[in-house]
Amino acid sequence: MSTFRQEDVEDHYEMGEELGSGQFAIVRKCQQKGTGMEYAAKFIKKRRLPSSRRGVSREEIEREVSILREIRHPNIITLHDVFENKTDVVLILELVSGGELFDFLAEKESLTEDEATQFLKQILDGVHYLHSKRIAHFDLKPENIMLLDKHAASPRIKLIDFGIAHRIEAGSEFKNIFGTPEFVAPEIVNYEPLGLEADMWSIGVITYILLSGASPFLGETKQETLTNISAVNYDFDEEYFSSTSELAKDFIRRLLVKDPKRRMTIAQSLEHSWIKVRRREDGARKPERRRLRAARLREYSLKSHSSMPRNTSYASFERFSRVLEDVAAAEQGLRELQRGRRQCRERVCALRAAAEQREARCRDGSAGLGRDLRRLRTELGRTEALRTRAQEEARAALLGAGGLKRRLCRLENRYDALAAQVAAEVQFVRDLVRALEQERLQAECGVR
């Protein structure tokens, strides 16, 4: 963000007469206190709210100041200082007091092509410097081509008003609708990408007017003018160009080309034979024709200043440009929506592909699970069979155990019976033995 001096400009400069005004700017002559140096103070009305159409936005002011601070060329106005207050940004600029070039030429009794090219060469030099820095002026027109001092032997051209100038960045697309309808290029009218080539078209229009005093595309209405520009509807009327050289016409033809890429560049224009050749055979031209051309230029200059208030056409065109800016913003929003839609579609496709891959993996997993399940079922069947067999064997074993138990009980009963019988027999034997013993004893006693 550019920083401007937050001081009262009138503490440093004494303000004088008004030199000119536009839709949102007033230019006043001023004198620096202490040095007595004279400058031009351009008061630019700031836009208070982003949504407002009144005033100039901060971004636009900073862009103009940034460009003016960067450029230093004999044929371009110089920025001296910048102040800011609550309502305005004030540019302290070089004082260009010689008036407009066309007014100066209109005052001349006659005008030769050589004189015209001398001034045009200065315009081309200034534009060449701008284009070397990738800066497009975008508002080249007679009232922005001034003389530093019209009383000098060789008056110096000064290009002024960089309010809509832009840096043309490589790789970035820039579109806008601005400028003065009579001088704008077809790509501006048709809202197409803009570049340095737009300035070259304006130079072609300026040259046409300079040599004829007529405007090539000017219609009865602004819409007719814009239609003529878009269709490149112009010709070299014999009434205006009877004394104009073919080289001059060729120079104009190479500039008034609809396709910007086929239009002559600033470097090519400086190398054009009409600009390079300084001396011409003026004897072949009739002096009265040259006087007539100067008179027509005078008529054009008077008409351009008196037919309507200054910058009215620009104001209307700017309002139209605001509408197109809104349309452009809507188109940009639509493009963003379409881009978002494409991104959503791409995401849906990616999600669908991921889902299909997951489904395929699930199918593969399901097939594996099916195989495992079948294997488990087989194993389970085998286990069930083994369990059934084991149960049957257990039942058989239990049944066998019950039989054995019953046999054991019977054996135990038989054992008990035999034991009782044996015990009785043993007792009998014991009794028998005892009886026999007694008998033996009695027998022995009897013997004695």
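Here, residue 1 is simply the first one shown, and the rest follow in order.
Including glycine, each Cβ sits where the backbone N, Cα and C put it.
Modelled residues match the original; the substitutions are not represented.
What Swiss-Prot lists as domain 'Protein kinase' is 13-275. Annotated ATP binding site per Swiss-Prot: Leu19, Gly20, Ser21, Gly22, Gln23, Phe24, Ala25, Ile26, Val27, Lys42, in sequence order. Here the residue is the original one, while Swiss-Prot reports the published mutagenesis Lys42 to Ala with the comment Loss of activity. Among the features that Swiss-Prot reports, active site, proton acceptor is placed at Asp139. Among the mutagenesis results in Swiss-Prot, Ala294 to Asp has the note: Nuclear colocalization. The residue drawn here is the original one. Here Swiss-Prot notes a mutagenesis experiment, Val422 to Ala, with the remark: Decreased activity; when associated with A-429 and A-436. One mutagenesis experiment named in Swiss-Prot is Val429 to Ala, and its note says Decreased activity; when associated with A-422 and A-436. Experimental mutagenesis at this site is recorded by Swiss-Prot as Leu436 to Ala, annotated: Decreased activity; when associated with A-422 and A-429.
Distribution of Swiss-Prot features across the structure.
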| residue | record | CB count, 10 Å |
| --- | --- | --- |
| Leu19 | ATP binding site | 16 |
| Ser21 | ATP binding site | 14 |
| Gln23 | ATP binding site | 16 |
| Ala25 | ATP binding site | 19 |
| Val27 | ATP binding site | 20 |
| Lys42 | mutagenesis position | 25 |
| Asp139 | active site, proton acceptor | 23 |
| Val422 | mutagenesis position | 10 |
| Val429 | mutagenesis position | 10 |
| Leu436 | mutagenesis position | 10 |
Identify all same-chain residues not among Leu19, Gly20, Ser21, Gly22, Gln23, Phe24, Ala25, Ile26, Val27, Lys42 whose C-beta atom falls within 8 angstroms of the centroid of the ATP site's C-beta atoms; report them in sequence order. Phe43, Ile44
Per DSSP, three-state class assigned to Gln23 (ATP binding site): coil
What is the interatomic distance between the Cα atoms of Leu436 (mutagenesis position) and Leu19 (ATP binding site), given in whole Å? 179
Let me know the model's mean pLDDT on the domain 'Protein kinase' (13-275). 92
If you measure between the CA atoms of Val27 (ATP binding site) and Lys42 (mutagenesis position) and round to the nearest Å, you get 4
Quick one: which of these recorded positions, Asp139, Val422, Val429, have their CA within 10 A of Ser21 (ATP binding site)? none
If you measure from the Cα of Gln23 (ATP binding site), which of the recorded positions Lys42, Asp139, Val422, Val429 is the nearest? Lys42
Please report the distance from the Cα of Asp139 (active site, proton acceptor) to the Cα of Leu19 (ATP binding site), rounded to the nearest angstrom. 19
What DSSP gives for the residue listed as 'active site, proton acceptor', in three states, is coil
Which value in Å gives the longest Cα to Cα span across the ATP site residues Leu19, Gly20, Ser21, Gly22, Gln23, Phe24, Ala25, Ile26, Val27, Lys42 as recorded? 14
Alpha-carbon distance [Lys42 (mutagenesis position); Ala25 (ATP binding site)] in Å: 7
Argmin Cα dist to Leu19 (ATP binding site) over the mutagenesis positions Lys42, Val422, Val429 returns Lys42
Can you tell me the CA-to-CA distance separating Lys42 (mutagenesis position) and Val422 (mutagenesis position), as a whole number of Å? 152
